[in-house]
Amino acid sequence: MTPEAAYQNLLEFQRETAYLGSLGALAAWDQRTMIPRKGHGHRARQMAALARLLHERATDPRIGEWLEKVEGSSLVEDPLSDAAVNVRAWRRAYERARAIPERLAVELAQARSEGETAWEALRPRDDWQGFLPYLKRLFALAKEEAEILMAVGPDPLDPPYGELYDALLDGYEPGARARDLEPLFRELSSGLKGLLDRILGSGRRPDVGVLHRHYPKEAQRAFALELLQACGYDLEAGRLDPTAHPFEIAIGPGDVRITTRYYEDFFNAGIFGTLHEMGHALYEQGLPEAHWGTPRGEAASLGVHESQSRTWENLVGRSLGFWERFFPRAKEVFSSLADVRLEDFHFAVNAVEPSLIRVEADEVTYNLHILVRLELELALFRGELFLEDLPEAWREKYRAYLGVAPRDYKDGVMQDVHWSGGMFGYFPTYTLGNLYAAQFFAKAQEELGPLEPLFARGEFTPFLDWTRRKIHAEGSRFRPRALVERVTGSPPGAQAFLRYLEAKYGALYGF
């Protein structure tokens, strides 16, 4: 068999696998949005059966045979060619999948499905003790998986693993390591705490009461749809639905869905939650369709994905220019804003206040929420913390970093869906996304000129096109670190983000 024939076999086989994965994504969307209460048990078994089938395909020995034919051939001489990018990723996925026993793959799928279902039921009841057995099972399985992946090792192009946590982190942010994250987070938290002290000491406080007036759910949805369309989200290739925990999910080309949640007494959750998920969806809609079903057509990492969502939620969506364009329309849609001035509204949606809930945190304190989760996850995987002690450790870290502490579990250790789905190692990608976003945005302004005047005129296409060319079109051709450096000229770091916050919040809070 020639290398060309082997590569064609790989393309066809992996695309077929991607179609099956796409069905899994559709089932996952349904589970989080529309499924009847009594359907969860059957759905968990469906997901386990699909996981078994996907694992069988991922470990098919023909993959190894085809890869051997292609590796070392002229097809992959250029390490940045489409074929080389695909083959390298397929080899890594094949070795990782072969190392995971089918029994573990199926158990993980079922435990994740059951864990999310339990979390949805038990969190509103504040039932930590009821949730703990699910979390223990998920953690044990994740640790078993990490031990196996640790033995397999990383991609040869990436740094070696230093500890168990790295093996899971690497699945979300290729090349990221705990030993690099810890000093980066220390630098960031030092800058954030200094900025937070100046904000709280400024004496200025926005009237956030305007955000807690009455905002009917249907009006929020209608307004959110207008924003989506104006910013460039293709509503003929997606949809917006309500859910308990907002998410974006790509079913496939032409089907990238957004969910959000609305509170009639809080403006931010529904509107900025929608803009956040829209950022994710714009990335998915901008990936090269010709490469769908291959690594070349996938996002570079969750951190890069998060850079797109945080950009549209915050750097665009919370800018004064954005609301110069949309606040007059918001006043038409929401009568409760009739007496509110643009400047006061803009200050309110950028209010800084230490709080308990990560997804509702402001730009200044958000990454301190992530620091808490990173330190707790590291302690768990290093054997320095037991799950039974997690709630108290959570409270202690919130007191230390944010000066607040939860009185219950639902707004404390149970607030996020991630651990209920076994997603250990995911949280750091949120902060990395914020850092990447600031660097990308600064570079875009350097090349396109000031962006806020464009936003004020409702012109979002120049910026969206820039991100499509520089980031989306590249798929996973580059590792996250290399992509950031290629686009911005600098490696990922904290300083661009801290400069952005300093300029914005210095102006708002008068220092």
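Cβ coordinates come from backbone N, Cα and C, glycine included.
A sphere of 10 angstroms centred on the C-beta of GLU277 (mutagenesis position) encloses 28 other C-beta atoms. According to Swiss-Prot, the feature active site, proton donor/acceptor maps to GLU277, an assignment based on sequence analysis.
Neighbour count (other Cβ atoms within 10 Å of the Cβ, all protein chains): 25 for HIS280 (mutagenesis position). DSSP classifies HIS280 (mutagenesis position) as helix under the three-state reduction. What Swiss-Prot lists as Zn(2+) binding site is HIS276, HIS280, GLU306, and the listing cites experimental evidence.
The feature domain 'Peptidase M32' is assigned by Swiss-Prot to 3-506.
Other Cβ atoms within 10 Å of the Cβ of HIS276 (mutagenesis position) number 25 in total over all chains. Experimental mutagenesis at this site is recorded by Swiss-Prot as HIS276 to Arg or Tyr, annotated: Reduces enzyme activity. Impairs zinc binding.
Under mutagenesis, Swiss-Prot gives HIS276 to Arg with this note: Reduces enzyme activity. Impairs zinc binding.
One mutagenesis experiment catalogued in Swiss-Prot, HIS276 to Glu, is accompanied by this note: Reduces enzyme activity. No effect on zinc binding.
Among the mutagenesis entries in Swiss-Prot is GLU277 to Asp or Gln, noted as: Reduces enzyme activity. No effect on zinc binding.
For the mutagenesis of HIS280 to Glu, Swiss-Prot gives this note: Reduces enzyme activity. Impairs zinc binding. The structure shown keeps the original residue.
One mutagenesis experiment named in Swiss-Prot is GLU298 to Gln, and its note says No effect on enzyme activity. Slightly reduces zinc binding. Counting Cβ atoms from all protein chains shown, GLU298 (mutagenesis position) has 21 others lying within 10 Å of its own Cβ.
Experimental mutagenesis at this site is recorded by Swiss-Prot as GLU332 to Gln, annotated: No effect on enzyme activity. Slightly reduces zinc binding. Under DSSP, GLU332 (mutagenesis position) is assigned to a helix (H, G or I) in the three-state scheme.
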Checklist entry - If one measures from the C-alpha of HIS276 (mutagenesis position) to the C-alpha of GLU332 (mutagenesis position), what distance in angstrom results, rounded to a whole number? => result 23
Item to check | Nearest recorded site to HIS280 (mutagenesis position) by CA-CA distance, among recorded positions GLU298, GLU306, GLU332 | outcome: GLU306
Next on the checklist: Comparing the recorded positions GLU306, GLU332, which residue's C-beta has the most other C-beta atoms within 10 angstroms in this structure?
Outcome noted: GLU306
Checklist outcome for this item: GLU306 (Zn(2+) binding site), DSSP three-state class -> helix
Checklist entry - Which whole-number value in Å describes the distance between the Cα atoms of GLU277 (mutagenesis position) and GLU298 (mutagenesis position)? => result 17
Checklist outcome for this item: Excluding HIS276, HIS280, GLU306 themselves, the Zn(2+) site's Cβ centre has within 8 Å the residues GLU248, GLU277, GLY279, HIS305, GLN308, SER309, ARG310, TRP312, GLU313, GLY433
Checklist outcome for this item: Rounded Cα distance in angstrom between GLU298 (mutagenesis position) and GLU332 (mutagenesis position) is 40
